[in-house]
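Colleague: Found this in Swiss-Prot, in case it helps:
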{"type": "MUTAGEN", "residues": "Val35 to Ala", "note": "Significantly reduces raffinose transport, enhances maltose transport"}
{"type": "MUTAGEN", "residues": "Ser138 to Asp", "note": "Significantly reduces raffinose transport, enhances maltose transport; when associated with L-139 and A-389"}
{"type": "MUTAGEN", "residues": "Ser139 to Leu", "note": "Significantly reduces raffinose transport, enhances maltose transport; when associated with D-138 and A-389"}
{"type": "MUTAGEN", "residues": "Gly389 to Ala", "note": "Significantly reduces raffinose transport, enhances maltose transport; when associated with D-138 and L-139"}
{"type": "MUTAGEN", "residues": "Ile391 to Ser", "note": "Significantly reduces raffinose transport, enhances maltose transport"}
Amino acid sequence: MNSASTHKNTDFWIFGLFFFLYFFIMATCFPFLPVWLSDVVGLSKTDTGIVFSCLSLFAISFQPLLGVISDRLGLKKNLIWSISLLLVFFAPFFLYVFAPLLHLNIWAGALTGGVFIGFVFSAGAGAIEAYIERVSRSSGFEYGKARMFGCLGWALCATMAGILFNVDPSLVFWMGSGGALLLLLLLYLARPSTSQTAMVMNALGANSSLISTRMVFSLFRMRQMWMFVLYTIGVACVYDVFDQQFAIFFRSFFDTPQAGIKAFGFATTAGEICNAIIMFCTPWIINRIGAKNTLLVAGGIMTIRITGSAFATTMTEVVILKMLHALEVPFLLVGAFKYITGVFDTRLSATVYLIGFQFSKQLAAILLSTFAGHLYDRMGFQNTYFVLGMIVLTVTVISAFTLSSSPGIVHPSVEKAPVAHSEIN
C-alpha cells in the first residue's frame, strides 16, 4: 500500500480520528493521574503504587479475554462499542466513585478503579489498537499513519489538561466524558471496508477470524512467543513503571508545583507532536531496518531516558529526557505490531498483542509498580531510576540474541489452513 491510497481511503480518516479522540480521552487520565492521586486525593507514593498495581491486576484479567474476543469478532464493532459507551461515564466515575472510595479505604478504591480503568484504558487501548490494525490490513491503509492521530489527540489534551488542572482538576475529567460523546458519533459513522487484495486473501482463508482454543494455547509452546514476552516485561514493562510517577519527579525541578504541572503539560504536548511526526515516518524506517532492530532501537532509547533521569540535575535536562518519549513510542508500538504480523499467524494478531505484549506488561507491573513505589520512598527517584535503567539495558542486550529476525510466519501446527503474510507498511 502507498501513501496516495492511504490518504484517499475513507477508513483511514475515520479511524485516524477515532484514534485522535480515544487518546485525547486517555490523556485526561494517565499523564496527570499520579499528581491527582498525590495532590487531590492525598495518597503517598506507596499507596499510588498500590493503585497502579490494581490497574495492572485488572488489565491482565481483561486483556487475554479481549484478545480472543477481538480475533473472533473480526471487523465487528461490538467490543469497541462497549468501551466507548463506558467512557461517557469517565468523569462521574472518577469524581463520585473512585475518589470517595480511595478516601474511605485504599484497597476498595484501588480495586474499583482498577476494574474501570483497566477495562476502558489499560486493556481497552490494546483492543482498539488491535482492531484498527486489523481494519488497516483489510481496508488497505497504513496503520502507523492512522496511529499518528492518537499522538496528536494526546498532545492537544495534555496542554489543555495542564492548564485546566491548575484551575479545577474535575474539569479535566469532564472534558474526557465530553470527548466520549464525539467518539460514539464517530463509531456510528464507521463502516470498515475490504480492499480487493484483502478479499482475495479472505477467499484463501488467510484472514479468517475463525480461531480455535487449540490455536490460542499452541502459542505458548512457541519459543518466539516467550522471547517476545521476555522483551516486553524486561523493557516495555519496566519503562512503563518508570513513567508512572515521572510527573511527580518532573515537577520537583520547578519552583512551584503549579509551574511544574503546567510545564509538564507543555512538554507532553511538544513530545506528542514530535511523536506524531515520527509515527508518520516509522513504517518507512521499519521496512528498512526490520521489526527486530526497531524493537532494539526502542530499548536503547528507553535505557537512555531512564538512566539519564537518574543523573539529571537541571530543568533543561529533565525536559530533554521527557522529549525522548517521542522517539520511543513509535518504534515500540509500530515495531511490536510489525514483529507480531511478521513472525506469528495474522489470524491471532490481536491475541498475541493483547496477551504477549499488553497482558505480560500488566502482569509484571503488578509487582513492579509496588516494588518501585517502595524504592521511591526509601531510595528516592534517581537511585531507583538507575536500577530500572540497568534492567532495561540488560534485557535489551539479551533480546538482540533471542528475538526472531526471520521474515517467515510461525503459526500453530495444529491448524493446516494456508496463512498469508501481512505486513504493516
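Glycine too: its Cβ is placed from the backbone N, Cα and C atoms.
Sequence unchanged from the original; the noted substitutions are absent.
Tell me about the surroundings of these features in the structure.
Modeller: Secondary structure at Val35 (mutagenesis position), as computed by DSSP, is helix. Non-local neighbourhood of Val35 (mutagenesis position): Phe165, Ala247, Ile248, Arg251, Ile261, each in the same chain, at least six residues away, with C-beta under 8 Å from its C-beta.
Secondary structure at Ser138 (mutagenesis position), as computed by DSSP, is helix. When other Cβ atoms within 10 Å of the Cβ of Ser138 (mutagenesis position) are tallied across all protein chains shown, the result is 22.
Under the DSSP three-state reduction, Gly389 (mutagenesis position) is assigned to helix. The local packing around Gly389 (mutagenesis position), expressed as other Cβ atoms within 10 Å of its Cβ over all shown chains, amounts to 23.
Every protein chain shown contributes to the tally, and the Cβ of Ile391 (mutagenesis position) ends up with 20 other Cβ atoms within 10 Å.
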Colleague: Given Ser138 (mutagenesis position) and Ile391 (mutagenesis position), what distance in Å do their CA atoms have, once rounded to a whole number?
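Modeller: Checking the Cα atoms of Ser138 (mutagenesis position) and Ile391 (mutagenesis position) gives a distance of 39 Å.
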Colleague: If you draw a 10 Å sphere around the Cβ of Ser139 (mutagenesis position), how many other Cβ atoms fall inside it, taking every protein chain shown into account?
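Modeller: Its Cβ has 24 other Cβ atoms within 10 Å.
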